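Undergrad: Here's the feature list from Swiss-Prot:
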MUTAGEN   CYS90 to Ala  No effect on catalytic activity when DTT is used as an electron donor; when associated with A-95. Loss of catalytic activity when P4HB is used as an electron donor; when associated with A-95
MUTAGEN   CYS95 to Ala  No effect on catalytic activity when DTT is used as an electron donor; when associated with A-90. Loss of catalytic activity when P4HB is used as an electron donor; when associated with A-90
MUTAGEN   CYS100 to Ala  Slightly decrease in activity. Significant increased activity; when associated with A-130
MUTAGEN   CYS130 to Ala  Small increase in activity. Significant increased activity; when associated with A-130
BINDING   ARG186, THR188, TRP199, SER251, HIS254, ARG286, ARG299  FAD binding site
MUTAGEN   CYS390 to Ala  Strong decrease in P4HB-binding. Efficient homodimerization with both wild-type and A-390 mutated protein
MUTAGEN   CYS393 to Ala  Some decrease in P4HB-binding. Efficient homodimerization with wild-type protein. Loss of catalytic activity when DTT or P4HB are used as an electron donor; when associated with A-396
MUTAGEN   CYS396 to Ala  Some decrease in P4HB-binding. Efficient homodimerization with wild-type protein, but loss of homodimerization with A-396 mutated protein. Loss of catalytic activity when DTT or P4HB are used as an electron donor; when associated with A-393
Amino acid sequence: MSQGVRRAGAGQGVAAAVQLLVTLSFLRSVVEAQVTGVLDDCLCDIDSIDNFNTYKIFPKIKKLQERDYFRYYKVNLKRPCPFWAEDGHCSIKDCHVEPCPESKIPVGIKAGHSNKYLKMANNTKELEDCEQANKLGAINSTLSNQSKEAFIDWARYDDSRDHFCELDDERSPAAQYVDLLLNPERYTGYKGTSAWRVWNSIYEENCFKPRSVYRPLNPLAPSRGEDDGESFYTWLEGLCLEKRVFYKLISGLHASINLHLCANYLLEETWGKPSWGPNIKEFKHRFDPVETKGEGPRRLKNLYFLYLIELRALSKVAPYFERSIVDLYTGNAEEDADTKTLLLNIFQDTKSFPMHFDEKSMFAGDKKGAKSLKEEFRLHFKNISRIMDCVGCDKCRLWGKLQTQGLGTALKILFSEKEIQKLPENSPSKGFQLTRQEIVALLNAFGRLSTSIRDLQNFKVLLQHSR
């Protein structure tokens, strides 16, 4: 080989390496450049949310989610899909529920609270038996006797009003308590036609959108030639604020769920022990502006918008919990008091945020039209909560139902300001009530958003280090 050829080959190698570095640097800079600045339809900037979440909210909300009151969620994962015959499953075999056998469930939960506090938590053998069920998409229903017995008492603190969600009947034999800490939201392998059908139904039929308008990157939509989605956003910008907000909430929820899957991805499995962690390739596939034709940054901005909406709801509902009559009751007086103190501390932080979304800008037209639009808004969202029963993966269904109910509870709060202001200090109110399930869903859903924003910061660092 001649010297000239060798020099040419070496030069090409250097050029390729330089091009790779430039590409990675460009990717990082584009992601950061496009997911920044002031959000549409509000006066808040992304950097302020990042700092507020990192230093004030995330550490406290994570701690709150570990408390008994907030870690147990009752859900019916056996409700049939009301819209189509669902036959989709996770691509991983363990993406279904494997609850503990009936014989392993402590008798206290079935016999009421007659033997309350008399038994210790599940012994080691029971825990080992149930841990076999906690794999990938499987739901682990392991609970302590004391926790299960306390749930019956919690029920008497609950009441309800009109909802933005289709709530599960907690009295149904199919409803079961799930320990959320034993069932973290993460990648299960659930994907393909079944998953796309769920999101397609949500976007195409429940976002105030005519069938002639298609959202970008929809694999179930007909080919649109050179249309890169601009026609969709032209249509979206022409909508009233309320309908734009609705779409952004759904898109933000979708983005948050996708971030959780990217951040807790099955990296490898050795001798039956899975290893979970962030997957940069999956993150780029879902959010890189080049790979998503500009959609990724829009989705992430909608995540921040959703965070603002739920943050605002927490600040507005604080007076409900500040009353002495409201207890976060589990039966452990000392822990209950500590949990309420922590929750009130979080509420104080939410009220201190200076750039809240102004919900009064919504449904502010003539009373008749505003009332009709608000009801349409509520029914559309309620229908979306029903679609969550069509998710083929039980773990995905669990977290989908919880986060949908959490957002529905946030909307209920934002549109009940007058009722909250009139709450009596020392007696229950018929004007506004939250069930325990709504409270658990609200705080855990916001915790998921807080985690998503934290995960996004981590991915930015990983992209920077990969240059």
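For all residues, glycine too, the Cβ spot is worked out from N, Cα and C.
None of the substitutions listed is reflected here, since the structure keeps the original residues.
The model shown is predicted, which means the values in this text are computed figures rather than measured ones.
Relative to the rest of the structure, where do these features sit?
TA: Secondary structure from DSSP puts SER251 (FAD binding site) in a helix. Around SER251 (FAD binding site), taking its Cβ as the centre, 23 other Cβ atoms fall within 10 Å, counting all chains.
All chains included, 22 other C-beta atoms sit within 10 angstroms of the C-beta of CYS390 (mutagenesis position).
In three-state terms derived from DSSP, CYS393 (mutagenesis position) belongs to neither a helical nor a strand segment and is classed as coil.
Around the Cβ of CYS396 (mutagenesis position), a 10 Å sphere holds 25 further Cβ atoms from the protein chains shown.
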Undergrad: Measuring CB to CB from HIS254 (FAD binding site), give everything in the same chain under 8 Å that is also at least six residues away in sequence.
TA: TRP199, ARG299
Undergrad: Sorry to bug you, but what's the C-alpha spacing from CYS390 (mutagenesis position) to SER251 (FAD binding site), rounded to the closest Å?
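TA: Each residue's Cα considered, SER251 (FAD binding site) and CYS390 (mutagenesis position) end up 18 Å apart.
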Undergrad: At its widest, how many Å does the recorded FAD site span between Cα atoms of ARG186, THR188, TRP199, SER251, HIS254, ARG286, ARG299?
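TA: With ARG186, THR188, TRP199, SER251, HIS254, ARG286, ARG299 as the binding residues for FAD, the largest Cα distance is 22 Å.
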Undergrad: Once the chains shown are all counted, how many other Cβ atoms turn up within 10 Å of the Cβ of ARG186 (FAD binding site)?
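TA: Its Cβ shell of radius 10 Å holds 20 other Cβ atoms.
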Undergrad: When the Cα of ARG186 (FAD binding site) is compared with the Cα of each of the mutagenesis positions CYS390, CYS393, CYS396, which one is closest?
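TA: Spatially nearest to ARG186 (FAD binding site) by Cα position is CYS396.
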Undergrad: Looking only at Cβ atoms, how many others are within 10 Å of the one on ARG286 (FAD binding site)?
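TA: Here the count is 20.
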